[in-house]
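Participant: Dropping a structure here in structure tokens format, bear with me for questions.
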Amino acid sequence: MMMARKQDVRIPTYNISVVGLSGTEKEKGQCGIGKSCLCNRFVRPSADEFHLDHTSVLSTSDFGGRVVNNDHFLYWGEVSRSLEDCVECKMHIVEQTEFIDDQTFQPHRSTALQPYIKRAAATKLASAEKLMYFCTDQLGLEQDFEQKQMPDGKLLVDGFLLGIDVSRGMNRNFDDQLKFVSNLYNQLAKTKKPIVVVLTKCDEGVERYIRDAHTFALSKKNLQVVETSARSNVNVDLAFSTLVQLIDKSRGKTKIIPYFEALKQQSQQIATAKDKYEWLVSRIVKNHNENWPSVSRKMQASPEYQDYVYLEGTQKAKKLFLQHIHRLKHEHIERRRKLYLAALPLAFEALIPNLDEVDHLSCIKAKKLLETKPEFLKWFVVLEETPWDATSHIDNMENERIPFDLMDTVPAEQLYETHLEKLRNERKRAEMRRAFKENLETSPFITPGKPWEEARSFIMNEDFYQWLEESVYMDIYGKHQKQIIDRAKEEFQELLLEYSELFYELELDAKPSKEKMGVIQDVLGEEQRFKALQKLQAERDALILKHIHFVYHPTKETCPSCPACVDAKIEHLISSRFIRPSDRNQKNSLSDLNIDRINLVILGKDGLARELANEIRALCTNDDKYVIDGKMYELSLRPIEGNVRLPVNSFQTPTFQPHGCLCLYNSKESLSYVVESIEKSRESTLGRRDNHLVHLPLTLILVNKRGDTSGETLHSLIQQGQQIASKLQCVFLDPASAGIGYGRNINEKQISQVLKGLLDSKRNLNLVSSTASIKDLADVDLRIVMCLMCGDPFSADDVLSPVLQSQTCKSSHCGSSNSVLLELPIGLHKKRIELSVLSYHSSFSIRKSRLVHGYIVFYSAKRKASLAMLRAFLCEVQDIIPIQLVALTDGAIDVLDNDLSREQLTEGEEIAQEIDGRFTSIPCSQPQHKLELFHPFFKDVVEKKNIIEATHMYDNVAEACSTTEEVFNSPRAGSPLCNSNLQDSEEDVEPPSYHLFREDATLPSLSKDHSKFSMELEGNDGLSFIMSNFESKLNNKVPPPVKPKPPVHFDITKDLSYLDQGHREGQRKSMSSSPWMPQDGFDPSDYAEPMDAVVKPRNEEENIYSVPHDSTQGKIITIRNINKAQSNGSGNGSDSEMDTSSLERGRKVSAVSKPVLYRTRCTRLGRFASYRTSFSVGSDDELGPIRKKEEDQASQGYKGDNAVIPYETDEDPRRRNILRSLRRNTKKPKPKPRPSITKATWESNYFGVPLTTVVTPEKPIPIFIERCIEYIEATGLSTEGIYRVSGNKSEMESLQRQFDQDHNLDLAEKDFTVNTVAGAMKSFFSELPDPLVPYSMQIDLVEAHKINDREQKLHALKEVLKKFPKENHEVFKYVISHLNKVSHNNKVNLMTSENLSICFWPTLMRPDFSSMDALTATRSYQTIIELFIQQCPFFFYNRPISEPPGAAPGSPSAMAPTVPFLTSTPATSQPSPPQSPPPTPQSPMQPLLSSQLQAEHTL
């Protein structure tokens, strides 16, 4: 307590009196000098507590109140302040003034009657209970303010503040004021109290007044002056603290700050506080709808708010808040305005998009037009009050419609004008686009595939550039190119179909030979549709290869009209017509052909089958489902490793019918097991109804777990596997050929390819395997096939509706999805007819593999391809089968007006006349035709039924007698099928009362084939014996002697006399006049006694075959050959054959002659038949001089039309092909990839071995290659066509043999030709186990080649080149450098880098041609090799990139040199030297030649 009091005592207290001019208005003017404001600011400095108005005119009552208390001074209260030395002090402030009575306007009378000057100088003030003064409003309302009394009612004044007003006061003279102040000062000075002069209102001060005041102060001793402004709160505290310093001498002297410097500090403080307050407001207030009371309450506790209110007051704070609110509202309105203006163009586009409607309307008229639009209210809103920004619509955020009064603003009018301009520009751009497109369509220079860079100069002009960007024209050009390319492709595909006869005559397979492709070039080369794709050779190549694939492998999926293939349409029509209750029961039967299930046999001993089955199952889903091309298939595997004669190891069980078989081997013993098992399986089903195992698709796979692709044992296994695959006519896959791995490295892609092949086989079986045999004729009397062309301009419904709507139409009993049964009255009896409706491409495969009594062939009269396919089909149909041609037209008027329709109708009718067929035309526009239209044709079929069945029976007897028939039907008998297993639809060929064949017959083998095959197997006696025995059995499956029931003999000329009525009543002849020779030209020297059962000569007539005429009575009709023709040297020259021929020479010519094909009877069929004599059956792999010689010898003596098909008058074609293939296969097979050369008399230890065995680090180049290249560069660089012209095969073989014996062989001394040396060098690379460019690198090379930028492409290729194995890289560098040198002499040798790449890329790369992708990628391979040759210095010698010859930098030809497909001239032409022969035409299919073709040049 004592301490507190001591501390209180220590706080000094000062009583300060503020004096200055006072009095009436006469003395002081209209306002005072600011004493009250100065006191107010010092005592209560907060802006809200500061009052500017303090009146001195009071009423008597106010004067007498406790605040004034009848005194002429005011007590302002007590103030605590901390001075500069941090010492706190208290100050009591008193203001000496003079109050004026509001009645008399004279000073109020008070207790002290002295004048103001004396009263103001008083140092003792007393006024009992006098209250502290706040403001004028306090007077009379003292209770509403704080009531604080003057302490003790008295004060002793310690100092005076003498105020001088330096502003320009109203009605006041400053000099008079100064006189008053001077007198007052003199009076104050008498008190000896400190005095400080305070200049008030300096914010409005007059410079002269301030200067005079300072002059006055200077005239007085130690009189200090402080410049202040109470309103601006400048130096107010400084005035009082200065006086306190004078009062208390112990305190330091206060520094007096000039007014303007102090004002600057105060302004900075206020500005800082304002910025902080504005930041606070912007942070708190986000919505323009906020109000001040709520916001001020939120800010009450914020220092920023408190500081600003203290300095500037609440009103200014509120004013700033309102300004912020106004700004937020303005920003909000502007945002809404921008949104509305942004939506306005969209509204214009939606409501007035038509330029014609608004082109000449002003904005005002357009506004009226907008109101009439149906969707006006969707875009605009009409407000009751305007303008829109002054209404509550601005806060309606859900309504985004545009206020309609916005249209009256200038921005809206500008947007409307912009909209008009946009519409006008769009119209112009559309006109430019149309004009550009018309230019494209009419310009003769725009052809499919022409690059934009070449076309631009022909079609662009300045107007086009003015209105549209070039990218737009490029886009239009690209779309136009796509259209014309698609159209050109469609037209080219139609062209290929129009030449269907050519493709079927050439008998193309998966690897067509270059000679056959040359024929395609010759025939199609002049067609405009062929030339149209000149710049798209890769696409044209792909279309040709795709069409070849279709011809070779016709399915619904490969059909050019897919998915609108006729077969699919027919299946849908028939399935929708008939609901078969038996379908449910058929799901579990053996005849189920559901392609969603794959049954696969895996054959291999010693655990091979089981291991592969486990690997395949690992690739399946949990429920044994396998995904192929995105579709799920159920996969059922049956691994077999034991004796297949045992039921447990049988290929087929009551619940498992195989669709294919994978045969595995890894040794000679396991290969022998495969051969024995296949033989046993085929023998067990040979004479049975379900003999489809004979044609089960097989795939032979060499298992090599180590992944070793070298070594003599592996090569021997590969070679033997290829020989066995050739014998069995199955696919062979080995680890080096297609990336096949086994064990952990099984190739899922290859497994998928195998399964796809099985699916294709099943689909083909769906079309042809459901027919019954002759034995089933009790159920079906006739089998008719109706052929339709896919893609014809008529609906299959029009053709089938009369059939399906007939009441006699029933579902086929065999469950075929393409067949129906008809019961029609033909003659005196009703006949059951099985009508199969198929596409032409499906019908090709059944012409000789299925019993068909007649064909109804449809074609469109206005489509060339339709009639072309019909001609191709009829070429291979026997002339005893009746044909009904049906032409579909658009009506009689169309026929008269359309030359094509008229020509095709005429041609169809002429074909029918020449083949003695029937012809009719049906307008598609007329009501549907009736079945009665075909009644005459059905009568012809009935008349020829017996001879057709007898002929088919004989053909199948010959077929059953030789199980070595190729699993893939011969193209001559039908369309060739890739990996298909079309079964013979006939199940039994014998009468039901006995078996024609005996399964345990033992027949001798062919010794010559045996010996040859033994040599091939390299001394493997066990396998040699098995294969020789197997081969002999395959070739000698003739029926043993049988004892049939006594046949009922009859004279065929009597029973079949109707066949010889061609000269009566216009009946058509159905048999050719050429002699009928047995199709199986059996050689008694090759066969044992059972031969007599079939072809033993008879005394008067020879039984050719027997037909079950009436199965219920067991009668056998024996058809005899009354006039057997001479063999004309075409047989084997045996005595028995010559004797038989001698017996027949003098016999009378029979009216019955052997059936021939329609091609021999009709001049309009087989127009490309001449090409058949030029080529052998099969691909280039099967071509060779020995086979050619054999075919030439076999065809000698045949003249005329039959010369093109000698087998038809000699022997059964299937047996002949088998024997010929066996002889051919005794030669060296053509594996892929090709292993080393294996010849019967010479085994090389240099050629055909891995590259690493013939090079060393010291000599990285094989010495043979080095010798060859040195010889060629020394003598052959000027040789025309070097590397393109093949050398003599025997000389190349001799060269290799001699070098193999002596590595120091001197080529110059031996006098070998340059072409021989060049061919031997190419042969060296062809015979390498792996190509010089490794397969693993070829993929990277192709990816690098796809880069468009030329320089980047070359650098990418160079990086791939660095990854080559060292040996391969060195040899490749050596060879490419040599070829580069050869190309530099192209003016002489005519071998440019392009020509050299065409010759060398198959040798160096040897790609796999088993897929369409590989075939179509050949252009990339050739171009890659060409780039290596061209840029040899860059790739191998770090030289800069050079420009290719004949191409400007950056030109398309420089970027990607092209190789023409089916063109006779290279893409890059080189000038020929004067008087030199023209360049040798490049082989059209050279880009498609595989490594085997290269080997063929060397053998």
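Any Cβ shown, glycine's included, is placed from N, Cα and C.
Original residues only: the substitutions mentioned are not part of this model.
Below are the features listed in Swiss-Prot for this protein:
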type	residues	note
BINDING	Lys28, 33-37, Leu52, Ser56, 95-97, 201-203, 229-231	GTP binding site
DOMAIN	270-327	domain 'FF 1'
DOMAIN	485-550	domain 'FF 4'
DOMAIN	1249-1436	domain 'Rho-GAP'
MUTAGEN	Leu1396 to Gln	In ENU mutant Arhgap35-D34; mutant animals show hypodysplastic kidneys and neural tube closure defects; the number of ciliated cells and cilia average length are drastically reduced in the proximal tubules. Results in loss of activation of GTP hydrolysis
MUTAGEN	Ser1472 to Ala	Reduces phosphorylation by GSK3B by 50%. No effect on polarized cell migration
MUTAGEN	Ser1476 to Ala	Abolishes phosphorylation by GSK3B. Reduces phosphorylation by MAPK. Affects polarized cell migration. Increases RhoGAP catalytic activity
MUTAGEN	Thr1480 to Ala	Abolishes phosphorylation by GSK3B. Reduces phosphorylation by MAPK. Affects polarized cell migration. Increases RhoGAP catalytic activity
MUTAGEN	Ser1483 to Ala	Abolishes phosphorylation by GSK3B. Reduces phosphorylation by MAPK. No effect on polarized cell migration
Participant: If you count, for each of the recorded positions Leu52, Cys202, Ala230, Leu1396, the other Cβ atoms lying within 10 Å of its Cβ, which residue has the minimum?
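Facilitator: Sparsest of the recorded positions Leu52, Cys202, Ala230, Leu1396 by Cβ contacts within 10 Å: Leu52.
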Participant: Compute the average pLDDT of the predicted model within the domain 'Rho-GAP' (1249-1436).
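Facilitator: Average per-residue pLDDT within the domain 'Rho-GAP' (1249-1436): 88.
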Participant: Per DSSP, what is the residue tally for the domain 'FF 1' (270-327) in helix, strand and coil?
Facilitator: 47 helix, 0 strand, 11 coil
Participant: What counts of helix, strand and coil residues does DSSP assign across the domain 'FF 4' (485-550)?
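Facilitator: Final tally across the stretch: 50 helix, 0 strand, 16 coil.
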Participant: Give the three-state DSSP assignment (helix, strand or coil) for Leu52 (GTP binding site).
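Facilitator: DSSP call for Leu52 (GTP binding site): coil, neither helix nor strand.
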Participant: Between the Cα atoms of Lys28 (GTP binding site) and Leu1396 (mutagenesis position), what distance do you get, rounded to the nearest Å?
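Facilitator: Each residue's Cα considered, Lys28 (GTP binding site) and Leu1396 (mutagenesis position) end up 123 Å apart.
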Participant: Other than its own, how many Cβ atoms are within 10 Å of the Cβ belonging to Lys35 (GTP binding site)?
Facilitator: 25
Participant: Fill in the CA-CA distance, Gln96 (GTP binding site) to Leu1396 (mutagenesis position), as an integer in Å.
Facilitator: 124
Participant: Rounded to a whole angstrom, what is the C-alpha distance between Lys35 (GTP binding site) and Leu1396 (mutagenesis position)?
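Facilitator: Leu1396 (mutagenesis position) has its Cα 116 Å from the Cα of Lys35 (GTP binding site).
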Participant: How far is it from Cys202 (GTP binding site) to Leu1396 (mutagenesis position), counting Cα to Cα, in Å?
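Facilitator: A Cα-Cα distance of 107 Å.
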Participant: Using a 10 Å cut-off, grab the number of neighbouring Cβ atoms around the Cβ of Lys28 (GTP binding site), all chains included.
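Facilitator: 24, counting other Cβ atoms within 10 Å of Lys28 (GTP binding site).
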Participant: To the nearest Å, how far is the Cα of Ala230 (GTP binding site) from the Cα of Leu1396 (mutagenesis position)?
Facilitator: 107
Participant: For the C-alpha pair, I'd like the distance in angstrom between Leu1396 (mutagenesis position) and Leu52 (GTP binding site), rounded off.
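Facilitator: Just about 110 Å between their Cα atoms.
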